[in-house]
Amino acid sequence: MGVFSNLRGPKIGLTHEELPVVANGSTSSSSSPSSFKRKVSTFLPICVALVVIIEIGFLCRLDNASLVDTLTHFFTKSSSDLKVGSGIEKCQEWLERVDSVTYSRDFTKDPIFISGSNKDFKSCSVDCVMGFTSDKKPDAAFGLSHQPGTLSIIRSMESAQYYQENNLAQARRKGYDIVMTTSLSSDVPVGYFSWAEYDIMAPVQPKTEKALAAAFISNCAARNFRLQALEALMKTNVKIDSYGGCHRNRDGSVEKVEALKHYKFSLAFENTNEEDYVTEKFFQSLVAGSVPVVVGAPNIEEFAPSPDSFLHIKQMDDVKAVAKKMKYLADNPDAYNQTLRWKHEGPSDSFKALIDMAAVHSSCRLCIFVATRIREQEEKSPEFKRRPCKCTRGSETVYHLYVRERGRFDMESIFLKDGNLTLEALESAVLAKFMSLRYEPIWKKERPASLRGDGKLRVHGIYPIGLTQRQALYNFKFEGNSSLSTHIQRNPCPKFEVVFV
């Protein structure tokens with residue numbers, strides 16, 4: 001393009017041998033070598049000036065950042081790579097081409113290797129090998145690894161109040177690079193929930209038991225007040241059938257979920273009150289259609305299918321009020337049925353977004369986390385290809401963004417114009433892209449049939465890659481269009497994840 005490429009073409013000092021030759025071997029009679037040189041000397045500056053003017057006119061249409069990128073790419077790319085200014089390609093097509101990257105590591109040929117655990121998933125969107133022995137250096141390993149370049153992983157589903165190393169800050173101090181716990185703030189959460197494990201939408205059964213609630217509590221030395229809460233409820237004349245080792249009054253040799261189906265309430269009492277520590281006690285109650293009465297996670301509402309689907313004893317002072325509520329619901333069928341309405345109408349989008357996370361096995365999510373980290377490190381290196389990430393034509397600038405569904409590895413391109421860097425435009429661009437691909441969400445085959453929808457994609461959230469699931473699902477939100485615009489302009493080729501519901 002323009003001035004530099006044209007200056008590389010003609011040579012300034014032409015020799016006698018380079019002049020046109022007539023058939024008889026003499027030079028053209030119309031001009032001598034000296035007159036030709038004079039003509040070249042006369043017209044060459046004019047030609048150069050014209051080309052410079054044209055070039056400046058083109059470059060002035062770019063903003064400053066685009067000017068730097070254009071000049072950088074000019075010196076590293078052939079003229080065929082810079083046709084966007086000539087109108088041969090649209091900005092989107094040009095960006096798709098010049099922003100493309102061939103990374104130094106092809107995971108299809110050189111898969112992620114995780115050491116210290118057997119592979120426990122069928123498929124994953126990034127090639128990944130797990131095992132105990134290999135000639136290859138691991139990308140990550142369970143336990144504290146002292147091998148340089150290998151990430152150390154801790155994985156546990158136990159409460160941090162019983163196992164201090166599961167505390168996120170403690171794990172970091174010990175040297176773990178990747179934390180996998182029940183905490184949604186961990187790098188790769190490993191929760192007790194999933195569509196595959198629990199038939200959450202199972203129909204409600206008749207409540208035939210005389211007792212209001214059932215309890216299955218065997219650890220009578222829990223580090224919270226659950227045993228005291230059980231005793232206090234019994235003293236309020238709430239009849240409870242206890243199948244566990246604590247205050248047992250019923251034969252414990254029953255199938256738990258089947259037994260719970262016939263009680264109006266289930267005591268989902270955890271052994272600790274810890275954020276995000278929500279175990280099978282709660283989810284089995286949902287399966288059974290027995291309203292869970294919770295002692296446990298202070299943020300239990302984030303794990304509930306609807307706001308009125310549970311009762312929460314946050315502290316001992318709440319016992320009397322909860323007991324009163326249980327009796328009221330038991331005596332008022334319409335009010336009680338409201339607590340189970342989600343079974344018929346479907347749970348909230350936030351609940352579906354949470355459970356959908358488990359549609360991708362935690363080990364696969366670990367592999368994606370490691371692969372993403374490897375790519376990010378390469379992109380930060382000085383040797384990494386510089387990409388324009390935006391294109392300006394006239395007064396309009398087009399920005400190149402990348403997006404993937406949560407649980408996938410590969411990215412898809414979307415584009416936004418500078419006059420429309422809005423949250424609405426971002427969502428529309430994401431939907432348009434994935435709908436054009438006839439994309440099927442990860443959870444499609446995992447959810448119960450009644451929750452798979454009508455085939456139309458709906459966005460629950462879009463967030464920058466790198467956030468924890470706590471941030472992505474509950475805490476993060478762009479503060480209006482200006483916040484999104486600033487993020488896009490400050491982060492060339494920004495990457496996002498989308499959660500579909």
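The backbone N, Cα and C atoms fix where each Cβ goes, glycine too.
Listed in Swiss-Prot for this protein:
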MUTAGEN   Ser218 to Ala  Loss of catalytic activity
MUTAGEN   Asn219 to Ala  Loss of catalytic activity associated with a 3-fold decrease in affinity for GDP-fucose
MUTAGEN   Arg226 to Ala  Loss of catalytic activity
MUTAGEN   Tyr243 to Ala  90 percent decrease in catalytic activity associated with a 2.4-fold decrease in affinity for GDP-fucose
MUTAGEN   Ser253 to Ala  65 percent decrease in catalytic activity with no decrease in affinity for GDP-fucose
MUTAGEN   Ser483 to Ala  70 percent decrease in catalytic activity. 95 percent decrease in catalytic activity; when associated with A-339 and A-422
Those mutagenesis positions of Ser218, Asn219, Arg226, Tyr243, Ser483 having Cα within 10 angstroms of Ser253 (mutagenesis position): Tyr243
Cα distance (Å, whole number) from Arg226 (mutagenesis position) to Asn219 (mutagenesis position): 10
Tertiary neighbours of Tyr243 (mutagenesis position) (same chain, Cβ under 8 Å, six or more apart): Ala214, Ala215, Phe216, Arg250, Asp251, Gly252, Val254, Lys256, Ala259
Alpha-carbon spacing, Ser483 (mutagenesis position) to Ser218 (mutagenesis position), which is rounded to whole Å: 50
Neighbour count (Cβ, 10 Å) for Ser483 (mutagenesis position): 12
In the chain carrying Ser218 (mutagenesis position), residues 6 or more apart in sequence that have Cβ under 8 angstroms from it: Gly244, Gly245, Cys246
Mutagenesis positions compared (Asn219, Ser253) - highest count of Cβ atoms within 10 Å: Asn219
